[in-house]
Amino acid sequence: MAIMRKTHPLLKIINHSFIDLPTPCNISSWWNFGSLLGICLIIQILTGLFLAMHYTSDTATAFSSVTHICRDVNYGWLIRYLHANGASMFFICLFIHVGRGIYYGSYMLSETWNIGIVLLLTTMATAFVGYVLPWGQMSFWGATVITNLLSAIPYIGTTLVEWIWGGFSVDKATLTRFFAFHFILPFIITAFVLVHLLFLHETGSGNPSGLNSDSDKIPFHPYYTIKDLLGVILLLMVLMILVLFFPDVLGDPDNYTPANPLNTPAHIKPEWYFLFAYAILRSXPNKLGGVLALILSILVLATFPLLNSSKQHGLVYRPITQALYWIFIANLLILTWIGGQPVEYPFTTVGQVASXLYFAIIVILMPIANMIENDILKL
C-alpha cells in the first residue's frame, strides 16, 4: 500500500517541501534563517490578528486603543510587544538571510533571488505602514516625512502625495488606509513566500562549499526538521527575553506621546531596521536624488547575479571579495548608526562617504575583485 503523504494531493505538496525534500548534507546554521522567517511571519500574522480585534483606526481613538490593549485586554501587553519586537526579529533574520545569500552566492538562483527582493520590499512597506498605526509622535511625523518624499517625483508628485494621504495632510483617511494596507500585505507576503519556495525547490538549495551537491543529498526530515526546531527555540528565547525584560529597548520614547501635528519631535527617525536606508536617503542633498538613492539601496541587490563574473560559487575561496564583503557589512552598521544621529557635522560627511561606499562595493569593487580572482586562478 502506498504511503498517504506521497499520494494525497495536499499532503504530497507538504511532503515534497518539508519531508522528502532532497537537501545538501552539509548546509550550515546560516541556512536556518529561511525557516525562522516563516516562523516570524506566522507570529506576526497571529499577534496582528488579535491586535486588530481591539484596535481602532481612527485618529481620535487609535492611541487610546493601543493603551487599552496594553492595560485592559488579557495579555494584551504581551501580544502588543510580541508584535512590535517580532518585527525586529523578522528584520534581523531577513538581513542575515540576505547576507548569507550574498556570501554563499545564492543570488545565482536568480528567480528565487528576485522574488526575495520583492519580499524584502513588501516587508519593508508593511513595517512602515504598521509603525504609523499606534498614532504616536514618531508614527505621525515618520508617516509625514516619508510619504512627503513622493512629492519629489516630477509633474505628478504633489498629486500623488495628496492621493496617498486622502487629503492635504496625514490625517484620519491616511490612518484608515494604512491599517487596511497593514492588514492585507502580510497575506500577500505569504503568497510571495510560496512562490519563493516554489522557485527554490526547482533548483534545490546551495551549500557552503559552493560545489554541486546533487550526488550527496539527504531527506529534509528528520535531520533538518530537528535542526530548524533548535533555531526556532533559540529565536523564541531571544524574542521572549526582549519582550519580557526589554520591551521598549528598540522603540522610540516619542511614540508614547500622542500624535500632535503642531509639535515636531527634535529628531525624526524610523525604526532601527530602516536606519541604513534613511542614512542613504539623507546623504543626497537633492530631494529627488535622495529618493532615488533610497529605492536603489534595495534594488541594487538585483545587480548581484548580473555583475557576477566569478568562476566560483560563493566567497569561501575568494579572499579579495570576502574582505570586501566584511567591509560592506561594517559599512552597513555605520550607516545604521548614522541614520539615528542628528543632521550635523561630522555625521553628514560620514553618512555621505558610507553611502557612496555602499554602492561602490556592490557595483564597482566586487566585479573588479571577481576579475582579479579569475586571473589568479589561471596562474
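Sequential numbering from 1, following the chain as shown.
The backbone N, Cα and C atoms fix where each Cβ goes, and this holds for glycine too.
In this structure the noted substitutions are not present, so the sites keep their original residues.
The structure displayed is predicted, hence computed values, not measured ones.
Here is what Swiss-Prot records for this protein:
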type	residues	note
BINDING	HIS83, HIS182	heme b b562 binding site
BINDING	HIS97, HIS196	heme b b566 binding site
BINDING	HIS201	ubiquinone binding site
VARIANT	VAL118 to Ile	In strain: Isolate MVZ 173083 and Isolate MVZ 173084
VARIANT	THR122 to Ala	In strain: Isolate MVZ 173083 and Isolate MVZ 173084
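When Cα-Cα distances from HIS196 (heme b b566 binding site) are compared across the recorded positions VAL118, THR122, HIS182, the shortest belongs to VAL118. Non-local contacts of HIS83 (heme b b562 binding site) by the CB criterion (under 8 A, 6+ apart in sequence, same chain) comprise GLN44, THR47, GLY48, LEU51. Once Cβ contacts within 10 Å are tallied over all protein chains shown, the recorded positions VAL118, THR122, HIS196, HIS201 are led by HIS196. If you compare Cα positions, HIS201 (ubiquinone binding site) sits closest to HIS97 out of the recorded positions HIS97, THR122, HIS182.
Taking the Cβ of HIS97 (heme b b566 binding site) as reference, residues of its chain lying under 8 Å away and at least six apart in sequence are, in sequence order, PHE33, GLY34, LEU37. Taking a C-beta cut-off of under 8 Å and a sequence gap of six or more, HIS182 (heme b b562 binding site) has these contacts in its own chain: GLY48, THR126, VAL129, GLY130, LEU133.
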